[in-house]
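Report on the structure given below.
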Amino acid sequence: MNASLRRISVTVMALIVLLLLNATMTQVFTADGLRADPRNQRVLLDEYSRQRGQITAGGQLLAYSVATDGRFRFLRVYPNPEVYAPVTGFYSLRYSSTALERAEDPILNGSDRRLFGRRLADFFTGRDPRGGNVDTTINPRIQQAGWDAMQQGCYGPCKGAVVALEPSTGKILALVSSPSYDPNLLASHNPEVQAQAWQRLGDNPASPLTNRAISETYPPGSTFKVITTAAALAAGATETEQLTAAPTIPLPGSTAQLENYGGAPCGDEPTVSLREAFVKSCNTAFVQLGIRTGADALRSMARAFGLDSPPRPTPLQVAESTVGPIPDSAALGMTSIGQKDVALTPLANAEIAATIANGGITMRPYLVGSLKGPDLANISTTVGYQQRRAVSPQVAAKLTELMVGAEKVAQQKGAIPGVQIASKTGTAEHGTDPRHTPPHAWYIAFAPAQAPKVAVAVLVENGADRLSATGGALAAPIGRAVIEAALQGEP
């Protein structure tokens, strides 16, 4: 072989090697990125050529696909959009997907390995490929009640969230976030409609795309006194333990004074029992109780209830709830009443109520009840999973007793005849100027108190003025409406 042919052969071989290397790089290292690139029209056309599966709740359709005559064969439809947007999320040509549309995408688009047999059968029979279906744990009656109550609870719509759990299993029965949005607009095949909707949502200062139930954390205020009380009881305190009834208390090591709501004393005597302090939600008494109990015991109890540890997906991603640093006694006093750096998601606060309702055992919360194939054959069913024991049955029973007493004091409107509720309200200061910022209003509860079927947490964000934005006035009626819906038809 002469030199010229040899050079040509080497050049051709080098080009072949380069082509093979490029193909390997594309297939192995960059394929996922190329598939995920929104500019990849081939992937989009492929995805929208398959009928995406349904998302359901209690037999109701929350999301489904309909055939179109356009370039993209199927359009996503959300029949009750604002109510269920925190659950379904959206599936968009331009803006990807969120919530269950993202978390369960392999099932919904049919690519999940458990649907391989179905895909193979479709290939050989020539059937149009279809995705699987996701059946949620949401109870439509409870979800709708939570949404309706939030829209009417603040002399108009409230900003905030409602979470309802089944204490014995961890099923998420309601997941409400307000304000919400219409995912149909983001799922539109019209680029202009999508873009305008996205712009409006992004410009809205109320952040309707934010799932306040699981993605945001808030100071829990007096609802955290449940944790402080649990820590004290576990350390040997009793309900008759005497605490200060003074209207104000100095925070150790500082010049700051902390006061009770409205600056009122907690009773006519110099001291008050733990029972009375819990029922009346006395800040000064709980500052003293927290300092007596100690930072280590308080933090340990908070961890037992799931704080300060990354939560498992439901399968939606959940923000971590935290106690925050407790460097000194002043910080401990503030932490004991759910202020300082304590921050919880509404889901975490609902878990606290559900744990007490379940005798001290925390069940892992979950949103997906079952996954089904395109033919509705069952793929998997979720069962309740015990995460941990937070407190003893005795402590849980005592907390229930105290919360029943607190409900009787807090009950202003929305009482349910014949139903005993165990609850705790909270009013949480926040922001850089808390004295001039509307506080958050909280309500956590479960019912019936002695045989719980449902546990709830309600957050009303930036409720109103400082005197009317209490958990009892704003959040509690919403929570009771949710409980009433949950107990309809119960014996």
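In case you wondered, yes, glycine gets a Cβ from its N, Cα and C as well.
Residues or ranges marked as active site, acyl-ester intermediate by Swiss-Prot: S222. Of all the Cβ atoms in the protein chains shown, 25 others lie within 10 Å of the Cβ of S222 (active site, acyl-ester intermediate).
For S281 (mutagenesis position), other Cβ atoms within 10 Å of its Cβ number 26. In the three-state DSSP assignment, the secondary structure recorded for S281 (mutagenesis position) is coil. For S281 to A, Swiss-Prot lists a mutagenesis experiment annotated as follows: Can rescue the deletion mutant.
Long-range Cβ proximity for K424 (mutagenesis position), meaning a same-chain Cβ under 8 A and a gap of 6 or more residues, is found for S222, T223, K225, V226, S281, M403, A406, Y443, I444, A445. The annotation that Swiss-Prot gives for the mutagenesis experiment K424 to G reads: Cannot rescue the deletion mutant.
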